[in-house]
Amino acid sequence: MMGDLTTSFPATTLTTNDQPHVVVCSGAGMGHLTPFLNLASALSSAPYNCKVTLLIVIPLITDAESHHISSFFSSHPTIHRLDFHVNLPAPKPNVDPFFLRYKSISDSAHRLPVHLSALSPPISAVFSDFLFTQGLNTTLPHLPNYTFTTTSARFFTLMSYVPHLAKSSSSSPVEIPGLEPFPTDNIPPPFFNPEHIFTSFTISNAKYFSLSKGILVNTFDSFEPETLSALNSGDTLSDLPPVIPIGPLNELEHNKQEELLPWLDQQPEKSVLYVSFGNRTAMSSDQILELGMGLERSDCRFIWVVKTSKIDKDDKSELRKLFGEELYLKLSEKGKLVKWVNQTEILGHTAVGGFLSHCGWNSVMEAARRGVPILAWPQHGDQRENAWVVEKAGLGVWEREWASGIQAAIVEKVKMIMGNNDLRKSAMKVGEEAKRACDVGGSSATALMNIIGSLKR
């Protein structure tokens with residue numbers, strides 16, 4: 001089987017002309033899809049000018065994925081779409097539906113060569129989600145595969161270490177050479193359980209990171225300097241390929257938020273707090289009410305994206321009923337309660353002066369590009385380590401003791417982040433560094449240009 005697959009892509013068939021043909025393979029969920037759409041858009045445009053095939057895993061889970069994919073191909077007619085069908089297992093009680101989809105992708109990745117071999121012109125390289133690492137690196141060893149991780153460099157280090165971590169105790173901080181220790185509270189509990197569904201496919205793919213041509217990270221040199229230096233020194237994990245920061249990637253342009261932008265235009269500069277916990281973080285009704293009462297007491301203008309279900313199509317809640325008439329009216333006097341916004345448009349508005357965030361990595365990079373300070377409220381997964389990175393880089397502060405009865409803490413922290421001039425200056429400095437990194441001649445732009453240049457030789 002392997003012999004048949006590898007002979008489909010002998011090294012001599014790789015394209016060597018001035019327009020490399022690259023395949024971009026995204027994972028599942030908006031947290032994975034968004035950076036891959038940004039990458040595909042960048043690679044198809046100047047100065048990279050690649051022929052791009054974008055692989056879409058079918059079926060999709062959320063309405064947001066469907067909407068963004070449809071919009072993307074409408075605005076990028078030169079990018080070829082390749083659907084890759086996987087079999088989704090039946091829903092299981094207490095198992096994250098996204099984990100089930102991640103596993104189905106990982107288990108199906110070995111079938112990709114059959115689909116890729118039919119593409120024309122021949123492929124120069126693949127840029128893939130980590131879920132495809134084992135399948136691609138074992139069946140297509142002659143084809144350069146750049147694993148693109150959708151989290152921070154620091155959390156990627158932890159993922160790479162999971163094969164060792166799953167054998168260790170969760171009672172003490174995890175020490176990885178060259179890096180500050182990882183507190184156990186920051187590490188997802190499943191990482192200590194090799195039988196957990198997420199841990200099992202993470203281990204399967206992490207073992208094959210060494211066969212990737214490189215590890216691409218949506219971060220930049222000055223944001224995670226110690227981690228990037230340690231990873232590339234060989235002291236942290238000796239068998240990793242080069243770890244290359246290529247961010248923050250330019251985001252796609254969307255239609256402006258007609259309902260919110262006029263309201264924002266009327267607010268004083270840096271006076272609005274943007275509140276969002278991402279596409280996969282659903283809060284309980286009690287948490288939502290606590291946060292709502294805290295925001296109301298803070299007397300701060302805000303835009304709040306309220307989410308009560310992990311999967312958007314399952315979110316049937318009515319905001320007025322959720323908050324109750326009295327609190328809903330009070331909140332509506334000070335801000336906007338919505339189900340969805342164009343986040344990059346909101347963060348880029350001059351009226352927005354702070355971001356109460358779960359610290360999903362896409363949100364962190366979008367705030368970093370614009371120098372918007374973050375008040376971190378991580379919920380699960382990589383978010384606690386991402387919050388650690390945010391605080392260390394000077395982009396925000398991390399309140400580590402959020403709990404029930406948080407109204408007073410909300411009031412205190414919101415006032416702190418909206419009125420802290422030192423933090424605002426620090427965040428603006430991060431924004432300037434992010435802009436330099438992704439501008440022509442910057443460290444991230446140059447790194448990606450060097451990769452594409454190597455495919456033309």
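Cβ from N, Cα, C; glycine included.
Keep in mind that this structure shows the original residues, not the substituted ones.
The active site, proton acceptor feature in Swiss-Prot is assigned to His32. According to its DSSP assignment, His32 (active site, proton acceptor) is helical. For His32 (active site, proton acceptor), the Cβ neighbour count at a 10 Å cut-off comes to 25, with all displayed protein chains included.
Around the Cβ of Asp129 (active site, charge relay), the number of neighbouring Cβ atoms within 10 Å comes to 26. Taken from Swiss-Prot, the feature active site, charge relay applies to Asp129.
The UDP-alpha-D-glucose binding site annotation in Swiss-Prot covers Gly31, Thr34, Thr150, Val341, Gln343, His358, Trp361, Asn362, Ser363, Glu366, Asp382, Gln383 and is backed by experimental evidence. Counting every protein chain shown, the Cβ of Thr150 (mutagenesis position) has 23 other Cβ atoms within 10 Å.
The anthocyanidin binding site annotation in Swiss-Prot covers His32, Asn94, Gly381. Summarising the environment of Gly381 (anthocyanidin binding site), the number of other Cβ atoms within 10 Å of its Cβ, over all protein chains shown, is 23.
Quoted from Swiss-Prot, the note on the mutagenesis of Tyr102 to Phe is: Decreases affinity for phloretin 2.9-fold and increases affinity for UDP-glucose 2-fold. Secondary structure at Tyr102 (mutagenesis position), taken from DSSP and collapsed to helix, strand or coil, is helix. All chains included, 24 other C-beta atoms sit within 10 angstroms of the C-beta of Tyr102 (mutagenesis position).
Quoted from Swiss-Prot, the note on the mutagenesis of Phe130 to Ala is: Decreases affinity for phloretin 2.1-fold and affinity for UDP-glucose 1.5-fold. Other Cβ atoms within 10 Å of the Cβ of Phe130 (mutagenesis position) number 26 in total over all chains. The secondary structure of Phe130 (mutagenesis position), as reduced to three states from DSSP, is helical.
For Thr150 to Ala, Swiss-Prot lists a mutagenesis experiment annotated as follows: Decreases affinity for phloretin 2.7-fold and increases affinity for UDP-glucose 1.2-fold.
In sequence order, Met159, Trp361, Asp382, Asn386 are the residues near Thr151 (mutagenesis position), counting only same-chain partners six or more apart with C-beta under 8 A. According to Swiss-Prot, the mutagenesis experiment Thr151 to Ala carries the annotation: Decreases affinity for phloretin 2-fold and affinity for UDP-glucose 4.9-fold.
Here Swiss-Prot notes a mutagenesis experiment, Phe198 to Ala, with the remark: Decreases affinity for phloretin 6.4-fold and increases affinity for UDP-glucose 1.4-fold. Under the three-state DSSP scheme, Phe198 (mutagenesis position) falls in the helix class. Its Cβ taken as reference, Phe198 (mutagenesis position) is surrounded by 19 other Cβ atoms within 10 Å in the chains shown.
Secondary structure at Asp382 (mutagenesis position), as computed by DSSP, is coil. Under the heading of mutagenesis, Swiss-Prot lists Asp382 to Glu and annotates it as follows: Decreases affinity for phloretin 2.8-fold and affinity for UDP-glucose 1.2-fold.
The mutagenesis experiment Gln383 to Ala is recorded by Swiss-Prot, whose note states: Decreases affinity for phloretin 3.5-fold and affinity for UDP-glucose 3.6-fold.
For the mutagenesis of Gln383 to His, Swiss-Prot gives this note: Decreases affinity for phloretin 3.7-fold and affinity for UDP-glucose 2.1-fold. The structure shown keeps the original residue. Same-chain residues at least 6 positions away in sequence with a Cβ under 8 Å from that of Gln383 (mutagenesis position) are, in sequence order, His358, Cys359, Gly360.
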Measure from the Cα of Gly31 (UDP-alpha-D-glucose binding site) to the Cα of every one of the recorded positions Asn94, Asp129, Phe130, Thr150, Gly381, then give the nearest. Thr150
Between the binding-site residues Asn94, Gln343, Ser363, the one whose Cβ has the fewest other Cβ atoms within 10 Å is Asn94
Spatial hits near Phe130 (mutagenesis position) (Cα distance within 10 Å) out of the recorded positions Asn94, Thr150, Gln343, Ser363 come to Thr150
Within 10 Å of the Cβ of Trp361 (UDP-alpha-D-glucose binding site), how many other Cβ atoms are there? 28
Euclidean distance between Cα atoms of Thr150 (mutagenesis position) and His32 (active site, proton acceptor), Å: 6
Out of the recorded positions listed (Thr150, Phe198, Gly381), which are within 10 Å of Tyr102 (mutagenesis position), Cα to Cα? Phe198
According to DSSP, which of helix, strand or coil covers Ser363 (UDP-alpha-D-glucose binding site)? helix
